[in-house]
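Sequence annotations record features per position, and here Swiss-Prot assigns heme b b562 binding site to His83, His182 based on similarity to another entry. If you look up Swiss-Prot, you'll see His97, His196 marked as heme b b566 binding site. The ubiquinone binding site annotation in Swiss-Prot covers His201, and the record cites similarity to another entry as its basis. According to Swiss-Prot, the natural variant Lys6 to Thr carries this note: In strain: Isolate SO-03/2/17-2. Here the residue is the original one, while Swiss-Prot reports the natural variant Ile39 to Thr with the comment In strain: Isolate SO-03/2/17-2. Listed in Swiss-Prot is the natural variant Ser213 to Leu, annotated as follows: In strain: Isolate SO-03/2/17-2.
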Amino acid sequence: MTNLRKTHPLMKIINNSFIDLPAPSNISSWWNFGSLLGICLIVQILTGLFLAMHYTSDTTTAFSSVTHICRDVNYGWLIRYLHANGASMFFICLFLHVGRGIYYGSYMFLETWNIGVLLLFAVMATAFMGYVLPWGQMSFWGATVITNLLSAIPYIGTDLVEWIWGGFSVDKATLTRFFAFHFILPFIVAALAGVHLLFLHETGSNNPSGLPSDADKIPFHPYYTIKDILGVLLFILILTSLVLFSPDLLGDPDNYTPANPLNTPPHIKPEWYFLFAYAILRSIPNKLGGVLALVLSILVLAVIPLLHTSKQRSMMFRPFSQCLFWILVADLLTLTWIGGQPVEHPFIIIGQLASILYFLLILVLMPIASLLENNLLKW
């Protein structure tokens, strides 16, 4: 068996990726989220596949088909809520994974990091289109509002929006194409994740100290396989608790009302994991400016490696940078809260200040703090 594992062309790839992979001996539980994201993707693809067997992407029957899944299909309610809450778990793991990358300087692996940013965009696009499919009120109006933002693009904006809609409003054509894209994108995400791993294994994993770990490597199996299994068990515990005890905790009650183009909900807002970006979008009074800020709020991740001014890789031994990092985390939580609030005083000004602070921290304050730390260490 050992021989086959190391000689068979397919088994060799698996062996070099998950069994005999040399891994740093000191990577903490913050390194568990990569495997958890893989599990999330598998759960989403499987539950999504079973949902697609019963779902109809037609405006007249989409809402009814989701109701039918929940009421009449064996364990349909379980599959539906695993899929919906699985998306929330996916984003929790994503945010923690990206946060880990920023804290420990993993972004210095440029190829891996850039593919990761691309993956983040792809997953966000997938989640947005998936939210439209149940064809509830928030599905319809969320799709209308977010796609309409593209009309802010000069000259081609209006034509672009109508081209995406497949008509003059969000309708049957829009729903059908969103279903098609929502089905295909996770497989593209899986392929990109493979490339992400390929690039990572070219360099090997980073570790909390940010120092080279070539002198102290251990095999991935059994040490990190057992550690990943513990992470997966905790993940399953949280996901099943969420699904079985409060499946609608993170959803919007408006989505239990069928889509009605003649009736606008009082507060249109996306799912919780987009609220921070939505808050940044709303904090700018100009439409095009808001759209640019929205895109840049994620795209700013791609410039983080260029702004690394510290002589150390990780933040483990940099208290100033640590303080700014946790202020950034608090700021993102503030933006998430603001994104779910109505557009009125004092939420408007809080959102604007939090948006300014977000970009200021990443683009200005953190690079300056790194230079200051270099100076204090006389480097």
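For all residues, glycine too, the Cβ spot is worked out from N, Cα and C.
For all the noted positions, this structure keeps the original residue and models no substitution.
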*Counting distance between Cα atoms, which of the recorded positions Ile39, His83, His201, Ser213 is nearest His97 (heme b b566 binding site)?*
Ile39
*Compute the C-alpha separation of His201 (ubiquinone binding site) from Ser213 (variant position), stating it in Å without decimals.*
14
*Hey, does DSSP put Ile39 (variant position) in a helix, a strand, or just coil?*
helix
_I need the least crowded one of these binding-site residues (His97, His196, His201), counting other C-beta atoms within 10 angstroms of each C-beta._
His201
*Using Cα coordinates, what distance in whole Å links Lys6 (variant position) and His196 (heme b b566 binding site)?*
23
*Using all protein chains in view, find how many other C-beta atoms are within 10 Å of the C-beta of His182 (heme b b562 binding site).*
21
_Where His97 (heme b b566 binding site) sits in the secondary structure, as DSSP reduces it to three classes_ = helix
*Relative to the Cα of His182 (heme b b562 binding site), which of the recorded positions Ile39, His196, Ser213 has the closest Cα?*
Ile39
*Cα-to-Cα gap, His83 (heme b b562 binding site) vs Ser213 (variant position), nearest whole Å*: 38
*Have a look at the recorded positions (Lys6, His83) and report the one with the fewest Cβ neighbours inside 10 Å.*
Lys6
*Between the Cα atoms of His196 (heme b b566 binding site) and Ile39 (variant position), find the distance and write it as a whole number of Å.*
15
_What whole-number Å value do you get for the CA-CA distance of Ser213 (variant position) and Ile39 (variant position)?_
27
*Looking only at Cβ atoms, how many others are within 10 Å of the one on Ser213 (variant position)?*
19
